[in-house]
Amino acid sequence: MAAEPVEDNCINFVAMKFIDNTLYFIAEDDENLESDYFGKLESKLSVIRNLNDQVLFIDQGNRPLFEDMTDSDCRDNAPRTIFIISMYKDSQPRGMAVTISVKCEKISTLSCENKIISFKEMNPPDNIKDTKSDIIFFQRSVPGHDNKMQFESSSYEGYFLACEKERDLFKLILKKEDELGDRSIMFTVQNED
């Protein structure tokens, strides 16, 4: 049985141009080219825990903190413990692009603007016309750790969501990965729906 030929998936360039020391290629036919962006796909309701099994929740001050909770406490404190993880199509293969939101009175979306973790009062947008965003994180499984996830910032490469103890609180922060197997940047994500 003969193999079927595969249609070439190539771009014919007809010209080149230098603009500000950058070489640009001009395509003969660019109608099938896709611009860089994130496009919203679907959302899931999830509980996020650190490796000490503490549940991520939003306190009255809208701060993301981790706390010991039983499953019934977790249910009793919903919606502050249930996060909306919205998945996005990414024009570049870097992991599953996601936003993390919570709906208390209003929807707030996790941001790492200026490397500071906070919730912004906003719905996750349907499209983000860029390759980086302070609200997009790349959710990836951790090699060698069954069902453990990590979330890398799309704005700050090499920076991950992490759990850090500060006085008596366990806070969600953005942290540069400092060592292989850093457990502070690993989480479990339990889908509720």
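Cβ atoms are placed via backbone N, Cα and C, with glycine included.
Following the DSSP three-state reduction, the secondary structure of K44 (mutagenesis position) is strand. What Swiss-Prot says about the mutagenesis result for K44 to A is this: Reduces binding to IL18R1 and the ability to induce IFNG production.
When secondary structure is read from DSSP and collapsed to three states, R49 (mutagenesis position) falls in the strand class. For R49 (mutagenesis position), other Cβ atoms within 10 Å of its Cβ number 19. What Swiss-Prot says about the mutagenesis result for R49 to A is this: Reduces binding to IL18R1 and the ability to induce IFNG production.
Swiss-Prot documents H145 to A as a published mutagenesis change and attaches the note Abolishes binding of the preformed binary complex of IL18 and IL18R1 to IL18RAP. Under the DSSP three-state reduction, H145 (mutagenesis position) is assigned to coil, being neither helix nor strand.
Neighbour list (M186 (mutagenesis position), Cβ cut-off 8 Å, at least 6 residues apart, same chain): N50, L51, V142, H145, K148, M149, Q150. Annotation of the published mutagenesis M186 to A in Swiss-Prot: Reduces binding of the preformed binary complex of IL18 and IL18R1 to IL18RAP; the original residue is retained in the structure shown.
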Among all protein chains shown, how many Cβ atoms are found within 10 Å of the Cβ of H145 (mutagenesis position), not counting that one? 14
